[in-house]
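Reviewing the structure listed below.
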Amino acid sequence: MTDDFAPDGQLAKAIPGFKPREPQRQMAVAVTQAIEKGQPLVVEAGTGTGKTYAYLAPALRAKKKVIISTGSKALQDQLYSRDLPTVSKALKYTGNVALLKGRSNYLCLERLEQQALAGGDLPVQILSDVILLRSWSNQTVDGDISTCVSVAEDSQAWPLVTSTNDNCLGSDCPMYKDCFVVKARKKAMDADVVVVNHHLFLADMVVKESGFGELIPEADVMIFDEAHQLPDIASQYFGQSLSSRQLLDLAKDITIAYRTELKDTQQLQKCADRLAQSAQDFRLQLGEPGYRGNLRELLANPQIQRAFLLLDDTLELCYDVAKLSLGRSALLDAAFERATLYRTRLKRLKEINQPGYSYWYECTSRHFTLALTPLSVADKFKELMAQKPGSWIFTSATLSVNDDLHHFTSRLGIEQAESLLLPSPFDYSRQALLCVLRNLPQTNQPGSARQLAAMLRPIIEANNGRCFMLCTSHAMMRDLAEQFRATMTLPVLLQGETSKGQLLQQFVSAGNALLVATSSFWEGVDVRGDTLSLVIIDKLPFTSPDDPLLKARMEDCRLRGGDPFDEVQLPDAVITLKQGVGRLIRDADDRGVLVICDNRLVMRPYGATFLASLPPAPRTRDIARAVRFLAIPSSR
């Protein structure tokens, strides 16, 4: 490999401010060798290694077909619009590059047209968004909905004007030649480097979604960034699920077919109404939102059983009625195919005694999902890798537990892979301090949020905000935010009150804010400099013991003679904590304090595993020392 990473290499010459880093060069060498030998490679690269450039440069130099997959759409967009162009330009790369997302990320012109025709039946706000989207549809080049600023990202119009694998009419669609998904796929087929995300990669490999399936067999190199998310995402795709959103979409499409093309078939409207009603009734039976529970236990309840049977019957009715009008409307024909698919899925979900699977359900305020997930995806993922010879490269800042990658590789069935553990080049002994508070209030006791907020207030105020408070539950997040707002004058931002992107923008522009958040801010958030110099974590992030997926994995581990705590719960929590901690120091000049409000870190034997997996920062139990550390001005 020409040494692109040397002080006088291509990257240093072409990229302003590029500083050579030894761990980055080591990773680039390992990636180059893995590509040349066509063998798997697993790399944990600590924050600040510069892992993106370390895999991009060798991948572009290899002149092979490359798929790069990310855990989040945010990183996918950043790679495609920022990192890839920068490295391509530096290396004078002349190949074609494409971005490909799942089809629900693109505007569907046919569904937009159908909604505009059904306009009078839509609520006013949705109708006004549909009108805005019609005007946007004439301006957009790629139809990527993340680039539309005129309609809010949580607008209820989006599911109506985007397609899913289930409701797409495919080549029968009157808008097929202008279809944004088809254009994006064609571009990806012709490209040398394609940027996708894990959801799309796995959906394609498992479901063989038409079109994209032809793209992957040709790839010589598969690179997974944020690879720590792969095992959980893979388990979703190797299982099956059915959601109320899918059923309500089906009912809507049957209604549109009746109102536009099949006005003589009133039965269609009746069966669509009954399906929508039974889906909503079933959601009401499930109770509180935000809960993930055991489907086997749920279906033992006679009341739920009755609602489930009713759902099954109305789906059956839609299938029978749609069958009578086959061949008269492309929209209804597609709806019939979905009804067939959903009947099969519902049947699988009813057979709750299949061993080797976890059966679970989840509900939000308006919707529910019923799902079955395999307990282990190792064999299936191993099979997948065997079918696709080439280099499989997995990287993330958080793959190891106590300097061991086995937890990650065993979950994906990765064998005989080269592995590399690269520590962060940051000087944590100078840049950071870890504080585990003394005299913490008893968790889950009434008033614990009030006491904790009172303990934390002095350090947050001494730091003039500039703080992330990361919580392990929504309830704690809301309670703490309420306490902070009642007792502090600093701006307190709360996750969920606006979109993630806007919250981050508000946090950065305020310059003295406290952001109280939960899971989605634990990873993939990059705030550099003095804007963020304090990260507080309310407790060690063990997954709730009631979570059916966790329970099932623990049971599977027990049956194999393992220790569920040591092999499942502890490693999962360590990886999550490492992600949260990684929010603090993002640059060589950053300084900050990490506060963990959980005595178990120092009182329980397993605390040592957590500490051994964290960056080597000095530790204290004295909050006054943490306040003094924050008072020292940074070297910026």
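Yeah, the Cβs are placed from backbone N, Cα and C, and that goes for glycine too.
Noted in Swiss-Prot for the protein shown:
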| type | residues | note |
| --- | --- | --- |
| DOMAIN | 10-272 | domain 'Helicase ATP-binding' |
| BINDING | Ala45, Gly46, Thr47, Gly48, Thr49, Gly50, Lys51, Thr52 | ATP binding site |
| MUTAGEN | Lys51 to Ala | Cannot complement the AZT sensitivity of the knockout mutant, decreased colony size in presence of AZT, not toxic upon overexpression. Loss of ATPase and 5'-3' helicase activity |
| BINDING | Cys108, Cys168, Cys173, Cys179 | [4Fe-4S] cluster binding site |
| MUTAGEN | Cys168 to Ala | Cannot complement the AZT sensitivity of the knockout mutant, decreased colony size in presence of AZT |
| MUTAGEN | Asp225 to Ala | Cannot complement the AZT sensitivity of the knockout mutant, decreased colony size in presence of AZT |
| MUTAGEN | Pro615 to Ala | Partially complements the AZT sensitivity of the knockout mutant |
| MUTAGEN | Arg619 to Ala | Cannot complement the AZT sensitivity of the knockout mutant, no longer interacts with HolC |
| MUTAGEN | Thr620 to Ala | Cannot complement the AZT sensitivity of the knockout mutant, no longer interacts with HolC |
| MUTAGEN | Thr620 to Ile | Partially complements the AZT sensitivity of the knockout mutant |
| MUTAGEN | Phe629 to Ala | Partially complements the AZT sensitivity of the knockout mutant |
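Known features from Swiss-Prot, placed on the structure.
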residue: Thr47; record: ATP binding site; DSSP (3 states): coil
residue: Cys168; record: mutagenesis position; DSSP (3 states): coil
residue: Cys179; record: [4Fe-4S] cluster binding site; DSSP (3 states): coil
residue: Asp225; record: mutagenesis position; DSSP (3 states): coil
residue: Arg619; record: mutagenesis position; DSSP (3 states): strand
Average pLDDT across the domain 'Helicase ATP-binding' (10-272), rounded to a whole number: 90
Cα-nearest neighbour of Cys168 (mutagenesis position) within the listed binding-site residues, Ala45, Thr47, Thr52, Cys179: Cys179
Spatial neighbours of Cys108 ([4Fe-4S] cluster binding site) that are distant in sequence (at least 6 apart) but have CB under 8 A: Val161, Thr162, Ser163, Cys168, Met175, Cys179, Phe180, Val181
Cβ-Cβ neighbours of Arg619 (mutagenesis position) (radius 10 Å): 16
Cβ-based neighbourhood (8 Å from the centroid) of the [4Fe-4S] cluster site, residues Cys108, Cys168, Cys173, Cys179 excluded: Arg103, Leu109, Glu110, Arg111, Ser163, Leu169, Gly170, Met175, Tyr176, Val181, Val182
Of the recorded positions listed as Cys173, Pro615, Phe629, the one whose CA lies nearest the CA of Gly50 (ATP binding site): Pro615
Rounded Cα-Cα span from Arg619 (mutagenesis position) to Thr52 (ATP binding site), Å: 31
All-chain count of other Cβ atoms within 10 Å of Lys51 (mutagenesis position): 23
ATP site shell beyond Ala45, Gly46, Thr47, Gly48, Thr49, Gly50, Lys51, Thr52, criterion: Cβ within 8 Å of Cβ centroid: Pro23, Gln24, Met27, Ala54, Ala397, Leu422, Ser424, Pro425
Close recorded positions near Lys51 (mutagenesis position), where close means Cα within 10 Å, chosen from Ala45, Cys173, Pro615: Ala45
